[in-house]
Amino acid sequence: MRKGLRATAARCGLGLGYLLQMLVLPALALLSASGTGSAAQDDEFFHELPETFPSDPPEPLPHFLIEPEEAYIVKNKPVNLYCKASPATQIYFKCNSEWVHQKDHVVDERVDETSGLIVREVSIEISRQQVEELFGPEDYWCQCVAWSSAGTTKSRKAYVRIAYLRKTFEQEPLGKEVSLEQEVLLQCRPPEGIPVAEVEWLKNEDIIDPAEDRNFYITIDHNLIIKQARLSDTANYTCVAKNIVAKRKSTTATVIVYVNGGWSTWTEWSVCNSRCGRGYQKRTRTCTNPAPLNGGAFCEGQSVQKIACTTLCPVDGRWTSWSKWSTCGTECTHWRRRECTAPAPKNGGKDCDGLVLQSKNCTDGLCMQAAPDSDDVALYVGIVIAVTVCLAITVVVALFVYRKNHRDFESDIIDSSALNGGFQPVNIKAARQDLLAVPPDLTSAAAMYRGPVYALHDVSDKIPMTNSPILDPLPNLKIKVYNSSGAVTPQDDLAEFSSKLSPQMTQSLLENEALNLKNQSLARQTDPSCTAFGTFNSLGGHLIIPNSGVSLLIPAGAIPQGRVYEMYVTVHRKENMRPPMEDSQTLLTPVVSCGPPGALLTRPVILTLHHCADPSTEDWKIQLKNQAVQGQWEDVVVVGEENFTTPCYIQLDAEACHILTENLSTYALVGQSTTKAAAKRLKLAIFGPLCCSSLEYSIRVYCLDDTQDALKEVLQLERQMGGQLLEEPKALHFKGSIHNLRLSIHDIAHSLWKSKLLAKYQEIPFYHIWSGSQRNLHCTFTLERLSLNTVELVCKLCVRQVEGEGQIFQLNCTVSEEPTGIDLPLLDPASTITTVTGPSAFSIPLPIRQKLCSSLDAPQTRGHDWRMLAHKLNLDRYLNYFATKSSPTGVILDLWEAQNFPDGNLSMLAAVLEEMGRHETVVSLAAEGQY
């Protein structure tokens, strides 16, 4: 018998151990089942099984071809779990750490023709009752265990849950009435359910597909946003939640898009309705541009306007009385006259009819007429002949003179041509007329150019050049540039630079200024203290301009994978780079460019600027402006008026603003005071000479915007001038009350010093300070010491706004004749790092950041998601901006990184996550040793 089994096993290619397993295991299982049938005994039975048999050939561990998958029980329908493994001598299910009875398994066995290994497939059925009977915090789960001669293998756990969907929505959309082109937000939080319900929106029972109509957007937390409401968007909107159990519809929210009426243009004034005397004229307009729709407001104002008019009445002319008859003349007649002036005709009145003069015979026809004398006839004939001859001579002389003058004119033209050497006038038409310049005066030793002063690196796009090779630039031409104050500044370097440019090069530079002058070469040519640049890839990094309060955060993933950008950020200090200001507007930040412009970004970068606004009041209208390629300043967004279409988001902190943008450009923050209570912060800094060998001593009081870059510029300027800081700078709240800033000096020792100021104080006009467009604004107090032996200066300086706040400086300084080292402690010499790349630029480690994004991006029923994170970090002013991003949590963490750079307050972030119940992330932060 034993030999027969071995022979059969040998013919089938099977080991003896396998045959024993095939025979023994089922028998043992049947005995166990027929015994007690309990799961505990089954468990002991399987523990007593040997792992391998001595006669088994080497065999791999079981490999699962099919693992059990998660299942949901709908109503009372049981679910089946499937499992398939190879090679497997036995395969069983274990549910909730207990073995499933063998009789509950449906087993299918076959031999793989390719490998010759046994493939076993098993399935079990799970009922609703089994799932409901489970008590404990964990859901019902099952796991598949397979045996082979090499050992056992366990599959993954498959959870079985009872599917359901509540009937009541946690938040239903509400109807709204909105104006045309306004943003609409319809909120929806679906009912609780397992599995989590999918959400779709219906517009009049039609499914909304944002891919087809881009005016719709469905956020990650299921809210519907209509970007710009159209008339066609007037409809009934329904939120639909569905899973495998049921489908629920919310109450219908009716959105009505109304149009407020607008007036048409006024018609022309009608003619005066009165033909004579006082009347009126009128003009009309209609409320049809557009006409009010869907309950929109009717136009406010009058549809008819009337003005008084006066039409002058026509006056017909009338004759005056006849004058007296004249005396009787030689011809025996006398006359009389009258005039049409009683009244004269006017305003279209009729003229007088009849004769002005009237004559009649004054002798009743008895006057005698004498015959003409023959001598008189001869005299008359002679006079006529003489006049005729004179006229003929005059005509001949005039003709002669005319012809002579005409020949002289032609001769002049010929001579002029000869002077030109035979060349005909040439009409030069350049490609751009605005690039033609007046040829320089070659006889002059110096050319005088009146206009704005440009820095050396801006010459290529500011100095007009000519394309004509005849007008080559003069070598060593001295150009004197007159600025607005009338001072003359030699610009030898400017002339030398322009003389080295060929006309072709100049034209090429001008044609490509929009692309080339904004890139990395511009950043490298500017003042190094105002610029930071570096090379970045998809890992991101940080650009910092030291001591300026200006930085650019490039988050990881902002630059597309595989691309490398050379990026820069620079502060513009020239006044012509600043945006124009209206009366009530003021510049709150420095003008900053970041680039390269036009670079493709996949997520927002964060530009951080220091501002000087006092955000504690609500009397500001703060807006972000950017400069287009053509140099025009455009409005980007008004803080507090963001909508779905605004390209940027601004986080305004107490002293800094953070601009989230995907468009690298030139930006500035502009404030407009809505009331006189609006205030901006000024920084008052007092400087004096480092050494003074004369009797005069000058004190300079600077009134600057309270930004780091403004103070840095003055510190650098004073360092070049040999100045020193006499007192710690102080802040002053300057209100938009139109009152000037008054500066005065007090408590001078008159026995040692005297002030050369004639008045009691100096004033800086309000608008010079408020506009923020004037750099390095200051006043100078000149004191004269009575003796060179006087080396101590003690006085007080008072700076205050009329009817406003003020500051007092107590000066106590030593006047030295010997120069000493310049000490400007406000410039941190250690702040020399301008570029940080890769993970070292960020406080949050990348794995923890990814874990946070994956767990907080998905909306949670209790709200413990990215919205709560934004609320806890005080970044929830406009959540819709984050909702439109693929990872709202990632953008919020980027903004947190920019706010807390460079220290990174991870302890505060950990406390926030602890409050949100994210204990695992806090543990990870602690494990990384980050706080």
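Including glycine, each Cβ sits where the backbone N, Cα and C put it.
Record features (Swiss-Prot):
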DOMAIN    62-159  domain 'Ig-like'
DOMAIN    260-314  domain 'TSP type-1 1'
DOMAIN    316-368  domain 'TSP type-1 2'
DOMAIN    850-929  domain 'Death'
MUTAGEN   Tyr568 to Phe  Abolishes interaction with PTPN11, leading to an increased level of phosphorylation
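Confidence in the domain 'Death' (850-929), given as mean pLDDT, stands at 84. Counting every protein chain shown, the number of other Cβ atoms lying within 10 Å of the Cβ of Tyr568 (mutagenesis position) is 24. Across the domain 'TSP type-1 1' (260-314), the DSSP tally of helix, strand and coil residues reads 0 helix, 17 strand, 38 coil. Residue counts for the domain 'TSP type-1 2' (316-368) under DSSP, split into helix (H, G, I), strand (E, B) and coil, are 0 helix, 11 strand, 42 coil.
In the three-state DSSP scheme, Tyr568 (mutagenesis position) is classed as strand.
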